[in-house]
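Asks: The structure follows.
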Amino acid sequence: EDVPQPPVSQFYIQGQVYCDTCRARFITELSEFIPGAGVRLQCKDGENGKVTFTEVGYTKAEGLYNMLIERDHKNEFCEITLISSSRKDCDEIPTEGWVKPSLKFVLNTVNGTTRTINPLGFLKKEVLPKCPQVFNKLGMYPPNM
């Protein structure tokens, strides 16, 4: 017999922020994780679109961030957005193409109490010299290099 569980009142959101050193718009072997980068979590009501929750977090070693959310955000849509980079050479927020500066998700107990979000990346101003070799290995043409 199933015993009803009390509602979960805490969630952890975790993810990573990286420097896209090849401006590939995805992680490559040359990508570097950024400690000290800022991200914002914002949740909105699924029916009226009003903001219900906002939290800012910063990455630690290996570009990891971890946020504690104090209640279940059922029927809400949440979004993690890049807000700041600790690296002046890698602080461009991507706005073009299929990569967005944020990730959207639904936060609920169906997926457990820890939610791992896909990595978000800042674009490096100048690509690394080894980037063409990385794209060649992947069988791809470099984007606008």
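Note that Cβ sites are derived from N, Cα and C of the backbone, with glycine treated the same way.
Predicted, not measured: the structure shown is a model, and the values here were computed from it.
According to Swiss-Prot, the naturally occurring change V51 to I is described as follows: In Lig v 1.0102. Recorded in Swiss-Prot as a natural variant, K60 to R carries the remark: In Lig v 1.0102. A natural variant is reported in Swiss-Prot for this position, N66 to S, and the note states: In Lig v 1.0102.
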Asks: Whole-number Å distance between the CA of N66 (variant position) and the CA of V51 (variant position)?
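Replies: Each residue's Cα considered, N66 (variant position) and V51 (variant position) end up 21 Å apart.
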Asks: Specify the secondary structure state of K60 (variant position) as given by DSSP, simplified to three classes.
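Replies: The three-state answer is coil.
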Asks: Under 8 Å Cβ-Cβ from K60 (variant position), six or more apart in the same chain: what's there?
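Replies: Looking at Cβ-Cβ distances below 8 Å from K60 (variant position), excluding near sequence neighbours, one finds P35, N66.
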Asks: Under DSSP, is V51 (variant position) part of a helix or a strand, or is it coil?
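Replies: Reduced to three states, the DSSP call for V51 (variant position) is strand.
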Asks: Within the chain of V51 (variant position), which residues six or more apart in sequence place their C-beta under 8 angstroms from its C-beta?
Replies: Q42, C43, K44
Asks: Reduced to three states, what secondary structure does DSSP give N66 (variant position)?
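Replies: Once the DSSP labels are grouped into three classes, N66 (variant position) ends up as strand.
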